[in-house]
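Peer 1: Per Swiss-Prot, domain 'Ig-like C2-type' is recorded for 33-116. The domain 'ITAM' annotation in Swiss-Prot covers 177-205, and the record cites sequence analysis as its basis. As a published mutagenesis entry, Leu152 to Trp appears in Swiss-Prot alongside the note: Blocks IgM BCR assembly. Looking at Swiss-Prot, you'll find the mutagenesis Ala156 to Trp noted as follows: Blocks IgM BCR assembly. Quoted from Swiss-Prot for the published mutagenesis Ser197 to Ala: Increased phosphorylation of Y-188; when associated with A-203 and V-209. Here Swiss-Prot notes a mutagenesis experiment, Ser203 to Ala, with the remark: Increased phosphorylation of Y-188; when associated with A-197 and V-209. For the mutagenesis result Thr209 to Val, the note given in Swiss-Prot is Increased phosphorylation of Y-188; when associated with A-197 and A-203.
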Amino acid sequence: MPGGPGVLQALPATIFLLFLLSAVYLGPGCQALWMHKVPASLMVSLGEDAHFQCPHNSSNNANVTWWRVLHGNYTWPPEFLGPGEDPNGTLIIQNVNKSHGGIYVCRVQEGNESYQQSCGTYLRVRQPPPRPFLDMGEGTKNRIITAEGIILLFCAVVPGTLLLFRKRWQNEKLGLDAGDEYEDENLYEGLNLDDCSMYEDISRGLQGTYQDVGSLNIGDVQLEKP
């Protein structure tokens, strides 16, 4: 078959060249309109701003509009909110409250063609988290805890040390007093017991130790004084 192999080799190059020329001459205006994925839900706190985006592959001439499906009324027609602001069709809701809850849907349309619609983003409005009584950073909290530990250690060590020194001083003082009492008790250590008994006999005099009170009248009884 004349010219068969050469024709087969030139066929892939021709197809690639035609595809490249069609992509260059047609440009983005002849491409199909499609949209990027959007987040399924968006959570904001009460009083904050909510930002919705509608990314798509269309040119700047595309018309982006936003619609809201009311919460609990999905069978009703969606509520028109207005056009998007930038090329991504961003919708900003300021100072969000509970009434802004619902599903937000964006529509992109080029000219008279049919529009493309996103799957929708559900807006959830929550109460702001309670602020702590002492709104401090982690570094400040760590420094406060360190200072508290030092103060507790000081309060535990200093009184205990003072009590130990006081107890030691009392023990030393009691030791000295006990030594003085021991010396006072030994003042008469060198006296003779016979001298002590002689002194006792002299103090008693010639009176007997016992009296015969049976032969005396009651008025004449004289008892020995100790």
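Here the Cβ of each residue, glycine as well, is placed from N, Cα and C on the backbone.
Those substitutions? Not in this structure, it's all original residues.
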Peer 1: Hey, what's the Cβ neighbour count for Ala156 (mutagenesis position) at 10 Å?
Peer 2: 10
Peer 1: Taking the Cβ of Leu152 (mutagenesis position) as the centre, count every other Cβ atom within 10 Å, in any protein chain shown.
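Peer 2: Step by step: centre on the Cβ of Leu152 (mutagenesis position), count other Cβ atoms within 10 Å, giving 10.
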Peer 1: Counting by DSSP, what is the helix, strand and coil composition of the domain 'Ig-like C2-type' (33-116)?
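Peer 2: Tallying H, G and I as helix, E and B as strand, the rest coil: 3 helix, 35 strand, 46 coil.
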